[in-house]
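**Student:** Following this message is one structure expressed as structure tokens.
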Amino acid sequence: MTEKFNGFSHDEILKITGVKEGGVGKRPASLEAAKPALRIQPGIRRMPDKIFRQADQLRKQQQQQPQQPIQKPDVAKKTKSGTATPTEKPPTPTPAAEDDVANGSLNLDRPLSDSLIEALYHGNATARDKKTPATYADAETTSTDDSSILKISGGDSQTTSSTDDGSILPSTQDTSPRERLNTDSPFKGISLKDFEQHRRMIEEQNKQKKQMLYQAIEQHTQKTAAESRKIEEIRHELSKLESDLAVDVALLRKQIDNACIHFANVEKQYVKIEAQFLRAKIELHNASEKKELLTEHLCTVIAHNEDRKAQKLTELMQKVGLSPTDDCQPIDLTQQSP
């Protein structure tokens, strides 16, 4: 499609509704006479039943809420004309209502978006008509025909109810000249067939986008699960390494403790043996000195004994009258000894 759907032209709407050019606010002469002419019009379809069910649920919810007292006829006339007294103030939208409207416009499960409803029914929706996505049927003041794909904008000024809900006729209530149909729609100039094709294409694109989103979410979920498994495996390996390291460290610490104990015992033995060695060495040195002293003393005793013996023999020879010869003189060992 090269062109956007700009809505139905004014001539097509007048041809379908049966309203003449000069009489916008006038009703057809006969409702029954207009039905056969409108039934043969091609391309007009009933709105989905889902929207009707939503409208019925909305009516029930509004009826269950605490209803305000019934307005008097003069107040109803003021409501029709769209004017209000200076003392009356229009209701101000609350933040909760604005949040509900914003959340409703983002709902992907809805059959029609707000912009599409505005294009089909009212063109650019005014602030008076922007209440909820299905507030085109007001249970308190209006009861309009919701079975037509076309809807002449009447807002709150439509007070007469339609007796034929299954008819394809649009709403035939009286409208003021200033509330004429707004045909400035973005889908103006495109037939219903092209609009249906465009709608189906948009729905197919939305389905493809949803499928792509679901696939992306599934891939992200699978990727996250795989990363979680990898992280869990890494944690398991790290815990295993830490446990093996703890076992090895405990074993080595035990061996080191045993080696320390053995080293202490050997060191004690070494110190003891070293002390014994020093003691034995000292004893050996003392014994050697004592041996030398005793040997020297023995030699001295022997030498002195020989000297005394020689002197005694000399004295005895002199008493006898023998003279000792030179050869028999005693040898002084003390002089020869170094």
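Cβ coordinates are placed from backbone N, Cα and C, and glycine is handled just like the others.
Not my notes, these are from Swiss-Prot:
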{"type": "MUTAGEN", "residues": "VAL266 to Pro", "note": "Loss of localization to the Golgi while retaining localization to the centrosomes"}
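Are these features on the surface or tucked inside, and what touches them?
**Tutor:** Secondary structure at VAL266 (mutagenesis position), as computed by DSSP, is helix. Annotation for VAL266 (mutagenesis position): no same-chain Cβ neighbours under 8 Å separated by at least 6 residues are found.
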